[in-house]
Amino acid sequence: MSHSSAPERATGAVITDWRPEDPAFWQQRGQRIASRNLWISVPCLLLAFCVWMLFSAVAVNLPKVGFNFTTDQLFMLTALPSVSGALLRVPYSFMVPIFGGRRWTAFSTGILIIPCVWLGFAVQDTSTPYSVFIIISLLCGFAGANFASSMANISFFFPKQKQGGALGLNGGLGNMGVSVMQLVAPLVVSLSIFAVFGSQGVKQPDGTELYLANASWIWVPFLAIFTIAAWFGMNDLATSKASIKEQLPVLKRGHLWIMSLLYLATFGSFIGFSAGFAMLSKTQFPDVQILQYAFFGPFIGALARSAGGALSDRLGGTRVTLVNFILMAIFSGLLFLTLPTDGQGGSFMAFFAVFLALFLTAGLGSGSTFQMISVIFRKLTMDRVKAEGGSDERAMREAATDTAAALGFISAIGAIGGFFIPKAFGSSLALTGSPVGAMKVFLIFYIACVVITWAVYGRHSKK
């Protein structure tokens, strides 16, 4: 029988009977199974974000270990993982319904060991060409793609009224990997903890040694552990199975492209600022030891993402998103007042404080826009199936599939911000010697998002 205990075991068995919208089923079985899958998914996604943003901590240190790359080249290394991550999120978003959440989570976590090991060896050899670092940075992008499949997978496990909180937790705590990496990397690069594997330090002017390989090697054992945990502890849902053909129609929805734009402004800002903040700070305030502070912004943004999902469940995603974009525009304007002019003036503490506010709102908006996506696409699909005379069971199944596909595809668009923001900073600095040009573009974009959110979802919320 489908209600046997076999599918419930934490052995990765396929669950054939899954009805999270049924209150009795949810209380008796569903909540326990969903929670277990969520809390294994979270550390897997957290580690993926650590790997995805590795170059945000490594690039700023490459000159210290003997590499002579230009500032624009270093910005490019921080930006490229977001390019491959964004492109790969599209196919990754379709993988869970094809292969199952357990199998795909284990596979996608395990393969991240490859760029981590390779980068550790590359940074120890100053003859390593720039092209090799480009390849490794693109491979780190596989980690960024994990977000699409992870969020799609978790969306299948939870009922509609709990999806905002669940997706907020998974995404928010997963996003925490950026700050965890930026906190841990500066600590471990000062320690000879992998000498047995060939890790060699480089003498610094202050007499200390920099073991840059540790910044990537430190994640390898944890990736191995949670690959095993995903394989044996998570479940595949038979009800989530769907071919790519069944998932593609969601791309025809106009709301998909509107929400992609809004998510680009929120999550794209979060991941873009995470990738480029350390390098930008180093160019504007060269005397500041920025890696001592860099982790604070992503940490606050990740916490805010969890809050954004839960807050949207209570107040409505549109309302939270609209207010959030207004705040992002205000903080972007304030940032101009904190920068030095011709190398003179400026206040790092004011710059840092405003950027923390931007990280906060980018994280909050990431959670609120994701909640909007879940609500919008579930309702659109259920209304369509009901209008066609379909059953409630079919409506719920197709709604879950469409929502997961939309979440994955929109997350791919959002990840592009991780490329554009650091690349925009690098290009603006190369052309004008200042990041102001890039910041003006961001400000205009946030104002446009205020107008779009109000025009499409604010005035016509009932529609």
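Cβ coordinates come from backbone N, Cα and C, glycine included.
Every residue here is the original one, so none of the noted swaps is modelled.
For the recorded site, Tyr263 (mutagenesis position), the DSSP three-state label reads helix. Taken from Swiss-Prot, the feature nitrite binding site covers Arg89, Tyr263.
Asn175 (nitrate binding site) carries a helical DSSP state (H, G or I). Residues annotated as nitrate binding site in Swiss-Prot, with experimental evidence given as evidence: Arg89, Asn175, Tyr263, Ser411.
According to Swiss-Prot, the mutagenesis experiment Arg89 to Lys carries the annotation: Decreases nitrate uptake activity. Summarising the environment of Arg89 (mutagenesis position), the number of other Cβ atoms within 10 Å of its Cβ, over all protein chains shown, is 27.
Neighbour list (Tyr263 (mutagenesis position), Cβ cut-off 8 Å, at least 6 residues apart, same chain): Ser366, Thr369, Phe370, Ile373, Ile410, Ser411, Ile413, Gly414. Experimental mutagenesis is annotated in Swiss-Prot for Tyr263 to Phe, with the remark: Abolishes nitrate uptake activity.
One entry in Swiss-Prot concerns the mutagenesis experiment Phe267 to Ala. Its note says: Decreases nitrate uptake activity.
Under the DSSP three-state reduction, Gly363 (mutagenesis position) is assigned to helix. One mutagenesis experiment named in Swiss-Prot is Gly363 to Ala, and its note says Abolishes nitrate uptake activity; when associated with A-365 and A-367.
Every protein chain considered, the tally of other Cβ atoms within 10 Å of the Cβ of Gly367 (mutagenesis position) stands at 35. Swiss-Prot lists Gly367 to Ala among its mutagenesis entries, and the accompanying note reads: Abolishes nitrate uptake activity; when associated with A-363 and A-365.
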What whole-number distance in angstrom separates the two most remote CA atoms of the nitrate-binding residues Arg89, Asn175, Tyr263, Ser411?
16
Under 8 Å by Cβ from Asn175 (nitrate binding site), same chain, sequence gap 6 or more:
Phe49, Phe270, Pro298, Gly301, Ala302, Arg305, Gly363, Ser366
Cβ-centroid neighbours of nitrate site Arg89, Asn175, Tyr263, Ser411, 8 Å, sequence order:
Phe147, Ala148, Met151, Gly171, Phe267, Ile271, Ser366, Phe370, Ile410, Ala412, Gly414, Ala415
Looking only at C-alpha atoms, tell me how far Arg89 (mutagenesis position) is from Phe267 (mutagenesis position), rounded to the nearest Å.
14
